[in-house]
Amino acid sequence: MDFLRNLFTQTLGLGSQKERLLDELTLEGVTRYMQSERCRRVICLVGAGISTSAGIPDFRSPSTGLYANLEKYHLPYPEAIFEISYFKKHPEPFFALAKELYPGQFKPTICHYFIRLLKEKGLLLRCYTQNIDTLERVAGLEPQDLVEAHGTFYTSHCVNTSCGKEYTMSWMKEKIFSEATPKCEKCQNVVKPDIVFFGENLPPRFFSCMQSDFSKVDLLIIMGTSLQVQPFASLISKAPLATPRLLINKEKTGQTDPFLGMMMGLGGGMDFDSKKAYRDVAWLGDCDQGCLALADLLGWKELEDLVRREHANIDAQSGSQASNPSATVSPRKSPPPAKEAARTKEKEEH
């Protein structure tokens with residue numbers, strides 16, 4: 001194995017010196033880079049962790065995650081609820097769950113509005129999201145700003161490929177909340193929201209945007225994702241080798257051995273702690289607090305006001321101040337832990 005590792009390292013240049021664009025592998029270093037002329041195009045890669053403060057569970061947390069709370073649906077295993085083969089035979093569990101998680105019942109979080117600020121300041125190249133809650137759209141991102149890698153509730157289609165009739169979000173919502181399994185008006189087969197189930201291909205837009213975006217990205221900001229689901233997880237390796245990557249998450253993730261990653265076709269993983277680390281920064285903690293800390297360092301004082309204003313608008317439109325109370329601006333932890341879990345060994349080794 002060591003022989004192969006050395007051979008591939010030399011052949012693929014895995015051990016060669018890379019250009020370092022961050023003067024410090026901390027959130028402060030990322031901030032200074034974002035304020036420089038070198039950083040003009042930012043891609044955000046986001047997962048369920050950016051929506052948990054809105055009251056939407058993530059998938060894999062041991063006690064609070066979605067997979068840990070599906071016993072009432074009597075599934076053969078938790079992931080079956082999102083498998084297309086199981087859905088076609090037993091759609092009822094999915095639609096029961098969909099009623100609980102349906103878009104429109106939750107407000108965007110601080111993370112969502114931070115991404116909107118990136119757009120307003122001309123920095124956002126694209127937001128790639130694994131989420132199907134549509135909160136990026138509610139926060140103000142346009143379809144062209146987004147790659148909804150795992151699909152969306154905005155449209156639905158008949159699962160009968162010879163039919164394929166399209167249905168609107170309002171049509172699907174009416175069916176779900178009437179507790180009726182949505183059936184095609186044309187052929188009576190089940191109608192499924194256009195979210196990507198296990199066993200289905202990702203939308204073509206995912207691959208077309210991936211080809212055009214990552215060759216020119218200046219910074220990756222990765223938030224609230226375990227980076228365990230392919231091919232989304234492989235996006236971290238699509239950026240140029242010099243491009244800095246900031247992870248805002250509860251734990252470090254995406255750390256794949258470069259040699260094994262290349263052998264498996266996943267690309268090089270993230271490196272936060274080794275002596276060769278040169279572009280990856282991890283901020284560990286609540287995603288909203290991480291965005292607040294970064295916004296503070298950037299001088300973007302308007303973030304919290306934006307969240308309050310937009311939440312008030314949503315409440316006014318819904319006619320209820322009680323809707324989604326968990327999504328209000330979370331209390332700031334003082335001071336913002338701007339350096340928390342950024343590569344702390346840096347000064348010891350230099």
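Placed from the backbone N, Cα and C atoms, the Cβ positions cover glycine too.
At each noted position, the model has the original residue.
Small disclaimer: the values here were computed from a predicted structure and weren't measured.
DSSP assigns His150 (mutagenesis position) to coil, not to a helix or a strand. For His150 (mutagenesis position), other Cβ atoms within 10 Å of its Cβ number 20. Sequence annotations record features per position, and here Swiss-Prot assigns active site, proton acceptor to His150 based on sequence analysis.
According to Swiss-Prot, the NAD(+) binding site annotation covers 48-52, 58-60, 130-133, 225-226, 249-251, Cys287, on the basis of similarity to another entry.
For Cys158, Cys163, Cys184, Cys187, the entry in Swiss-Prot reads Zn(2+) binding site, with the evidence type sequence analysis. Secondary structure at Cys163 (Zn(2+) binding site), taken from DSSP and collapsed to helix, strand or coil, is coil.
What Swiss-Prot records for 20-301 is domain 'Deacetylase sirtuin-type'.
According to DSSP, Asn131 (mutagenesis position) sits in a coil region rather than a helix or strand. All protein chains included, Asn131 (mutagenesis position) registers 25 other Cβ atoms within 10 Å of its own Cβ. Here Swiss-Prot notes a mutagenesis experiment, Asn131 to Ala, with the remark: Reduced deacetylase activity on alpha-tubulin and stimulates oligodendrocyte precursor (OLP) differentiation.
Under its mutagenesis entries, Swiss-Prot includes Asp133 to Ala with the note: Reduced deacetylase activity on alpha-tubulin.
Among the mutagenesis results in Swiss-Prot, His150 to Ala has the note: Reduced deacetylase activity on alpha-tubulin and stimulates oligodendrocyte precursor (OLP) differentiation. The residue drawn here is the original one.
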Same-chain, non-site residues whose Cβ lies within 8 A of the Cys158, Cys163, Cys184, Cys187 Cβ center for Zn(2+) are Val159, Asn160, Gly164, Lys165, Glu185, Lys186, Gln188, Asn189, Val191
Integer Cα-Cα distance in angstrom, Cys158 (Zn(2+) binding site) to His150 (mutagenesis position)
18
Cα-Cα distance linking Cys163 (Zn(2+) binding site) and Asp133 (mutagenesis position), given in Å to the nearest integer
27
If you measure Asn131 (mutagenesis position) to Ala48 (NAD(+) binding site) at Cα, how many Å is it?
6
Hey, what's the Cβ neighbour count for Lys250 (NAD(+) binding site) at 10 Å?
17
If you measure Lys250 (NAD(+) binding site) to Cys163 (Zn(2+) binding site) at Cα, how many Å is it?
44
Which listed residue (Cys158, Cys163, Cys184, Cys187) has most other Cβ within 10 Å, given these are binding-site residues
Cys158
